[in-house]
Amino acid sequence: MVVEETIKATSTEDLSNTIANQNPRGRGGDEDEELEEGEIVGDDDLDSSNLSAAIVHQPHPLEHSWTFWFDNPSAKSKQATWGASIRPIYTFSTVEEFWSVYNNIHHPSKLALRADLYCFKHKIEPKWEDPVCANGGKWTVNFSRGKSDNGWLYTLLAMIGEQFDCGDEICGAVVNVRSGQDKISIWTKNASNEAAQASIGKQWKEFLDYNDSIGFIFHEDAKKFDRHAKNKYSV
């Protein structure tokens with residue numbers, strides 16, 4: 001289990017303090033502007049030797065390992081099958097590795113339109129077809145275009161810091177960059193477990209200090225009805 005003082009947050013204020021205390025480069029800011037639009041990370045930035053040099057001698061292990069995935073918008077049109085262009089970026093298992101990776105990838109406001117950035121538990125692919133995700137669903141929060149950076153970071157911290165009471169139900173999260181808005185979704189395992197899904201949705205809103213209603217859609221419905229799928233739960 002992660003060391004308690006490393007990532008411990010029950011409110012937006014606590015998460016903000018976590019950012020200030022643990023992020024070796026503060027809040028991220030403009031340091032990543034040198035990357036080209038739509039690019040996730042330079043070839044050298046995530047070299048294992050560079051990451052190792054940035055990690056302190058006494059790392060703080062997370063309860064689960066997590067993998068960042070990226071779906072490049074420029075590659076989507078070249079793929080006939082949905083999800084074929086999604087590729088893993090890096091798997092991390094400590095707090096220090098998380099910040100090393102997070103500080104070397106574009107945040108949502110810097111990503112190109114139609115880009116998708118995922119963070120899922122290791123060995124779970126961010127696809128409906130993955131056996132762990134197949135019977136699940138997702139909660140979604142909408143943000144104005146370019147305004148989801150903090151929401152994305154707070155979501156990541158809550159997930160990897162095991163802040164959800166029903167955290168075992170969580171597969172991962174994704175931020176979708178679209179024209180006019182950004183969407184952040186949390187994917188879960190068992191959509192029919194209404195109590196667990198409601199718990200996750202309510203706690204997520206608390207972590208984000210988000211007051212509007214949010215909805216939960218079954219993956220099975222999303223596959224059948226696409227954008228016309230209706231919410232099964234709301235909080």
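Keep in mind that glycine also has a Cβ here, set from the backbone N, Cα and C atoms.
Every position carries its original residue.
Sequence-distant contacts of GLN181 (mRNA binding site), defined by Cβ-Cβ distance under 8 angstroms and a gap of at least six in the same chain, are ASN142, PHE143, SER144, ARG145. Here Swiss-Prot flags 78-83, LYS110, 128-129, 178-183, 223-227 as mRNA binding site, drawing on similarity to another entry.
Swiss-Prot lists THR81 to Pro among its natural variants, and the accompanying note reads: In strain: PI 595203.
Annotation: LYS110 carries the greatest number of neighbouring Cβ atoms among the binding-site residues LYS110, ARG178, LYS223 [cut-off 10 Å, Cβ to Cβ]. Counting every protein chain shown, the Cβ of ASP226 (mRNA binding site) has 8 other Cβ atoms within 10 Å.
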